[in-house]
Every structure is written in C-alpha cells, then in structure tokens.
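Colleague: Sharing the features that Swiss-Prot gives for it:
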- Lys61, 89-94, 116-122, Glu141: abscisate binding site (BINDING)
- Thr77 to Asp: Phosphomimetic; increased affinity for ABI1 and constitutive abscisic acid (ABA) sensitivity (MUTAGEN)
- Thr77 to Ala: Reduced CARK1-mediated phosphorylation and lower affinity for ABI1 (MUTAGEN)
Amino acid sequence: MEANGIENLTNPNQEREFIRRHHKHELVDNQCSSTLVKHINAPVHIVWSLVRRFDQPQKYKPFISRCVVKGNMEIGTVREVDVKSGLPATRSTERLELLDDNEHILSIRIVGGDHRLKNYSSIISLHPETIEGRIGTLVIESFVVDVPEGNTKDETCYFVEALIKCNLKSLADISERLAVQDTTESRV
C-alpha cells in the first residue's frame, strides 16, 4: 500500500511501460509535451463509457459547452467544440485520430480554432488497477503542442496541464458517482 492509500496493481514499471507503449509523441523544436496520471475509483468500462464519446466530450470536460460532429465516429471524424467563457478561446476543431475499444485508447488532434494550441495532439489510455481493494482505473493522458510565440515551454505545459487536470478531476468525479450508482443498483 502506498502512502496515499492507493493499493496499486499497476506498479511504476507497468505505468512506465503503458506510457512507452501507448503515449508516443514525436516532438520538434518549439514544442512541449507532458504526461499526466489519474487513479479513478471506478471500473474501466464506466470510465471508458465517458472517454470514448468523441461526440460528447462535454459529458466530463467542464470547459466545453457544445459539440457538433461531422462524420460517423470513424478515424478522421471531426468535431467542432464551443469553449465556455473565461478561457482564451471560443471554439476548437478536433479530429479523431484513434479510438480503440479493446485497448481503451483515444487520440485526438486539434486542426483549427481561435486559440493558441497549434499542432496539439493528445492520447488518453485507460488501464485496470486495484485501488484500496476495489476495482479502479489508471488513466494516462499525454499531449504535445507548439509553444506559442511569447510563451515559454514551461508556461505552455503548465497551462495545458491545468486544463487536463480539471478534465481528469471531472472524469474521476463523474465516473466514481456512476460506479456508486452501478453498485447500488446491482444490490437492489
């Protein structure tokens, strides 16, 4: 058991292996990249039911108010998302790069919008684990993005990491609530 109370089936070596295997990004000059990890007290199937919905990211991403999809959820499908006020953008155009229901991996690339996240791409992968004796999910999300003129790599990574951390916290809150409902309903 780790100091934070998480009994983890995915040891640090397994976590590194998941990152090595699923989170490959080719960086060029003037880009930054980072990988974030979140442990969620809900089974993979519940977390994946939210993450895989390329057509409904607003289900767990608090900064998205609306999403319109052009395509039929195949690789190359494009979505137009409206961003809530308070962020330095109003819309983003994103393309589905990978949707793997067996390995639980989703990858997107931003292809347009009125923001400064140029050449942004991200990969999110889910992995089963045990947390405090219960079935849980290890979520790994990585990204690469151009550093905008006038910003440093650290500033850019900090900004994107803050957005992803908010998304992952929301994903955890919603997934854990759904897991409790699922457990309660299965007892009835």
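From the backbone N, Cα and C atoms, a Cβ is placed for every residue, glycine too.
Don't expect the noted substitutions in this model, because it carries the original residues.
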Colleague: I need the CA-to-CA distance for Glu94 (abscisate binding site) versus Thr77 (mutagenesis position), whole Å please.
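Modeller: If we compare the Cα positions of Glu94 (abscisate binding site) and Thr77 (mutagenesis position), the gap is 8 Å.
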Colleague: If you count other CB atoms within 10 A of each CB, which of Thr77, Thr90, Ser92, Ser121 wins among these recorded positions?
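Modeller: Buried the deepest by this measure is Ser92.
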Colleague: Select the closest residue to Thr77 (mutagenesis position) from the following binding-site residues, measuring between CA atoms: Lys61, Thr90, Ser92, Asn119.
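Modeller: If we rank Lys61, Thr90, Ser92, Asn119 by Cα distance to Thr77 (mutagenesis position), first place goes to Ser92.
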Colleague: With an 8 Å cut-off on Cβ-Cβ distance and a minimum sequence separation of at least 6, pull the same-chain contacts of Lys61 (abscisate binding site), or say none.
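Modeller: When sequence neighbours closer than 6 are ignored, Lys61 (abscisate binding site) has Asn167, Ser170 within Cβ distance under 8 Å.
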